[in-house]
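Copied over from Swiss-Prot:
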- LEU61 to Ala: Attenuates sweet taste-response suppression properties (MUTAGEN)
- ILE63 to Ala: May affect protein secretion, folding or stability (MUTAGEN)
- TYR65 to Ala: May affect protein secretion, folding or stability (MUTAGEN)
- TYR66 to Ala: Attenuates sweet taste-response suppression properties (MUTAGEN)
- TRP80 to Ala: Attenuates sweet taste-response suppression properties (MUTAGEN)
- TRP81 to Ala: Abolishes or severely attenuates sweet taste-response suppression properties (MUTAGEN)
Amino acid sequence: MAKFAAIVLLILVASATVNAVKEHDELPTTGMSRKILLQPVFKSLIISIAEGQQCVKKDELCIPYYLDCCEPLECKKVNWWDHKCIG
């Protein structure tokens, strides 16, 4: 059941991301494609689902409120587009 919910969540996040990328092909300040910036997050999410993890390990990418860190780690912003599990 948890894997099914995670896959559905992945599909919802991916579709929202595709819509955001269609609306804004480039970031306003750097010109970098959003697709390039989001690839590591989706890779981390897919690996977590495949391994059956319920949480993300230390120093791995996370998504606040969607892909949480293992206790006692916290999902913190490390730069303007990435969040990592720090603790």
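Backbone N, Cα and C define each Cβ position, glycine as well.
Remember, it's a predicted structure, so these values are computed and weren't measured experimentally.
Sequence features, as recorded in Swiss-Prot, placed on the structure.
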residue: LEU61; record: mutagenesis position; Cβ within 10 Å: 20
residue: ILE63; record: mutagenesis position; Cβ within 10 Å: 16
residue: TYR65; record: mutagenesis position; Cβ within 10 Å: 7
residue: TYR66; record: mutagenesis position; Cβ within 10 Å: 14
residue: TRP80; record: mutagenesis position; Cβ within 10 Å: 9
residue: TRP81; record: mutagenesis position; Cβ within 10 Å: 14
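In the three-state DSSP scheme, TRP80 (mutagenesis position) falls into the coil class.
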